[in-house]
Amino acid sequence: MDSKESLTPGKEENPSSVLTQERGNVMDFCKILRGGATLKVSVSSTSLAAASQSDSKQQRLLVDFPKGSVSNAQQPDLSKAVSLSMGLYMGETETKVMGNDLGFPQQGQISLSSGETDLQLLEESIANLNRSTSVPENPKSSASSSVSAAPKEKEFPKTHSDVSSEQQNLKGQTGTNGGNVKLYTADQSTFDILQDLEFSSGSPGKETNQSPWKSDLLIDENCLLSPLAGEEDSFLLEGNSNEDCKPLILPDTKPKIKDNGDLVLSSSSNVTLPQVKTEKEDFIELCTPGVIKQEKLSTVYCQASFPGANIIGNKMSAISIHGVSTSGGQMYHYDMNTASLSQQQDQKPIFNVIPPIPVGSENWNRCQGSGDDNLTSLGTLNFPGRTVFSNGYSSPSMRPDVSSPPSSSSTATTGPPPKLCLVCSDEASGCHYGVLTCGSCKVFFKRAVEGQHNYLCAGRNDCIIDKIRRKNCPACRYRKCLQAGMNLEARKTKKKIIKGIQQATTGVSQETSENPANKTIVPATLPQLTPTLVSLLEVIEPEVLYAGYDSTVPDSTWRIMTTLNMLGGRQVIAAVKWAKAIPGFRNLHLDDQMTLLQYSWMFLMAFALGWRSYRQASSNLLCFAPDLIINEQRMTLPCMYDQCKHMLYVSSELHRLQVSYEEYLCMKTLLLLSSVPKDGLKSQELFDEIRMTYIKELGKAIVKREGNSSQNWQRFYQLTKLLDSMHEVVENLLNYCFQTFLDKTMSIEFPEMLAEIITNQLPKYSNGNIKKLLFHQK
């Protein structure tokens, strides 16, 4: 006897979806579902052996399809194909499935045939099914007993049917309704399968790195399938016996038509179809082979990206493919200008891994976190059929290569800044007396030097000298002129230089006119490019120091002497720095350098005092500092006149001989080398060579000043005679200095530096261990 029985619609409007006959169950999905192919359902008695032995009645289970679990198909043909693949018959897209009472048959096998279905429609529908979505398996099931419908061996491969202990517990859950198991109430049994679903483009909110196949249907209604090729390889294999049944990739799902018109799906013997399982939640979940419904977007494609890759596209966040979360595992982003993926109708869509397009600049990389990817800078990319963008332009077609004119601020030529006076910061009128000054400071300095004024500061010699307040304190203004380097001799020297250049130019022009064959003009005297020793001495000359003497307090010998000692200590320090800068001096032995400084410190201070007094006060006053000038009134103080008389002698001799600045620098250097120990220096030969060098420099300075060779030797004799006389002046000054240093009753303070020098020098002078280097014999 044939175990199959046709499933035909009833002739009455029966809302029940379950019809029971003697040898099997006939399932009717309402009247409104008719109009398509007829489903033949046969029930095998061996499929549910355990259930038939326990109860002779039919146990009814509800089929619950959560809302949103199946995507809405817009075409009626596609909906029919979906219904056929699931073993159901649906007439319209908006048709509702009434699943109040779905019973399990006692025997027979379920088979599927489509004798009245259009073959061409089936081929197109099955091809579309490969891109559609189906119901995933509930991850919360714990491998309880599952019922698999086994069709004929020629049509479908066999599936396994296991009945666990949980299914045996269903007997205890039967109510009074004929022993049937009711999992849901009547109002919960009606639901929509193909409803217009609005799938969100975002992730359903599942945990990261969780398989989309394990989505909870009861919690997330929008969760569908995800591409199997995008997941790990474990999803492509057959699950273990203890794991849930996962959809498999069929090698060939193209339908085959037998001679009698039945539809046959070919598959290998070792591949099992998805099973209809009974879960812990006591509902039946239908699982079909994993397919993906791929939406047809205009020119936007999906691109796979592994963690660490950089994808620069229109969207930087993970998207969901038709409602499936892609936040776990691989991520799919919208990208631009990627190749379209060629798909076959009998295969599932495979998302190939496409390398990301290199980004445009390193700055974008650093902002987006480029990882360890090696990127190519924008401008070197060359994609066929794609416009190459250059740096700085959005598109060559939108903005041609036009050289933008430079900004007016960068090209605007501003004139040179006005030159300022080095004394009062007013606008300078030129270089006066060797310094860039204004006309007012020029006249002031000339009158101050020639008028022999004795300026005294009413403050602390730190008055502000500017354009407005330059007339408030002449003493500070005069001090600032000296600090700037103003010198009356600079004007005369400049005139001589200009006169010499004019004479040389005139001589060259005359020679050129006499010899017209000469095309190259060579000056008679080429300027010396190598700096002379005199020019170096001018550079290293120490600045004028201030004593810090308060002129508002009544003068006294003790206060003046103490101030002079403090000033002398700072001048000694400046003299040490100056000596080390003299060319050749540092080549001497270190002990020789210290010895020469200890013997000559008073020579240097006295000669510099005479020069300042000669240049600033015409040798009538002693200009120790701009703020400490000893006039005739101060010279009359006790113990002051005799010492001032010796110092005025030096100033008067310089004034009488009209010593030039170059001559003064050479003479000052020779005074550093004017005294040595009787035993000689450790580097005596080098010392003699250095001393002879500066004697020759003094002769050059004399020739430069006089110009007439007949008077050069005479002037050299006068200047060297002055150097010899300095020994007597310094000897008198040292005797008075030693006396005040040893006499504690005078209470004259000495700075530490000066006290150390005097302490080391006293034994040498007392023993007579000093040799004077004189130019002339007495």
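Glycine residues also receive a Cβ, built from the backbone N, Cα and C atoms like all the rest.
None of the substitutions listed is reflected here, since the structure keeps the original residues.
As recorded in Swiss-Prot:
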DOMAIN    525-759  domain 'NR LBD'
MUTAGEN   Q120 to L  No effect on nuclear translocation or transactivation
MUTAGEN   Q210 to E  No effect on nuclear translocation or transactivation
MUTAGEN   A517 to G  No effect on nuclear translocation
MUTAGEN   T552 to S  Increased nuclear translocation; when associated with S-617 and A-619
MUTAGEN   A617 to S  Increased nuclear translocation. when associated with S-552 and A-619
MUTAGEN   S619 to A  Increased nuclear translocation. when associated with S-552 and S-617
MUTAGEN   L762 to I  No effect on nuclear translocation
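On the structure: features taken from Swiss-Prot.
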residue	record	contacts (Cβ under 8 Å, 6+ apart)
Q120	mutagenesis position	none
T552	mutagenesis position	A458
A617	mutagenesis position	Q452, N454, C623, I629, S651
S619	mutagenesis position	G610, S613, L648, S651, S652, L654, H655
L762	mutagenesis position	F738
Margin query: I'm checking region-level scores; what's the whole-number mean pLDDT for the domain 'NR LBD' (525-759)?
Written below: 89
Next item on the list: Give the helix, strand or coil assignment DSSP yields for T552 (mutagenesis position).
Entry: coil
Margin query: With DSSP assignments reduced to helix, strand and coil, which class does L762 (mutagenesis position) get?
Written below: helix
